[in-house]
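Here is the structure we will look at, set down as structure tokens.
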Amino acid sequence: MMTQSIRRSMLTVMATLPLLFSSATLHAQANSVQQQLEALEKSSGGRLGVAQINTADNSQILYVADERFAMCSTSKVMAAAAVLKQSESDKHLLNQRVEIRASDLVNYNPIAEKHVNGTMTLAELGAGALQYSDNTAMNKLIAHLGGPDKVTAFARSLGDETFRLDRTEPTLNSAIPGDPRDTTTPLAMAQTLKNLTLGKALAETQRAQLVTWLKGNTTGSASIRAGMPKSWGVGDKTGSGDYGTTNDIAVIWPENHAPLVLVTYFTQPEQKAESRRDILAAAAKIVTHGF
């Protein structure tokens, strides 16, 4: 099995196949996926990045997967996971209460705004951040951890040398083309999401909690989930920002198949461009076809 980085002009499907499949068949399959993703990207007018890991054999489908994209709210997975990691050595941590003040509220607070002048537990903040993309909840998690650099430090502890969180909500969503702040690559995020949800990065209880939060996400019905059969299980975290940046990262459980980890990042050249969740759904359908 070989591994290659894929730029815009190339997409490689890496797999261990039964001997009855010829190299010509593999080449044709790779070309088909490449052509479909290239056509999708061209029609969108934006920049698309995709990374999928098939955990049955660790084969990968990669498209522009080593270029940086603004993470936007997909970074909330790392912050929540960092708090879960802390809870491995403090069984009471997730019940710790955090004060919510009116001055804490930012641009999107569907859960936190209901608790102004009250408190939320760290567990409630994690659920709010991941399942409702509550930005105040994310900021409270970041503050608890000690700042954006501590979220980055947690990523480094997992072996992720690419992820970087520099700011809090909502400024981390500026997604300025070429700005390295608050970015990662599709491949790096896919590998880390796999480690967090299916690997050993978290203890079993904490890993199960993260998966539960992701499966309960309420914001992803038009993104990766829209490209999946209804019978498949999906846990995901969406994100959006300026320049029409539209993201979704997911763990997928196809019927009768090992899980897939899929990252889809998309951005556009105009600052006020509209989100394009349909592009993510289409990309997901392309790369999961045949499972």
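Using N, Cα and C of the backbone, Cβ positions are placed for all residues, glycine too.
Here is what Swiss-Prot says about this protein:
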- S73: active site, acyl-ester intermediate (ACT_SITE)
- K237, T238, G239: substrate binding site (BINDING)
- S240 to A: Causes minor alterations in the interaction of with beta-lactams, reduces slightly the relative hydrolytic activity against cefotaxime and the susceptibility to inhibition by clavulanate (MUTAGEN)
- R277 to N: Confers lower levels of resistance to cefotaxime, ceftriaxone and aztreonam while the levels of resistance to penicillins and penicillin-inhibitor combinations are similar. Slightly less susceptible to inhibition by clavulanate and tazobactam. Cause a 3-fold reduction in the relative rate of hydrolysis of cefotaxime (MUTAGEN)
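Recorded features from Swiss-Prot, shown on the structure.
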{"residue": "S73", "record": "active site, acyl-ester intermediate", "DSSP class": "helix"}
{"residue": "K237", "record": "substrate binding site", "DSSP class": "strand"}
{"residue": "R277", "record": "mutagenesis position", "DSSP class": "helix"}
For the residue listed as 'active site, acyl-ester intermediate', which residues of its chain lie six or more apart in sequence with Cβ-Cβ distance below 8 Å? S133, N135, M138, N173, K237, T238, G239, S240, N247
Beyond K237, T238, G239, what residues of that chain have CB atoms within 8 A of the centre of the substrate site's CB atoms? C72, S73, T74, K76, S133, N217, T219, G220, S223, D236, S240, N247, D248, I249
Which of the listed recorded positions (K237, R277) has the least company, meaning the fewest other Cβ atoms within 10 Å of its Cβ? R277
Cβ-Cβ neighbours of T238 (substrate binding site) (radius 10 Å): 27
In this structure, the one of the recorded positions G239, S240 whose CB has the fewest other CB atoms within 10 Å is S240
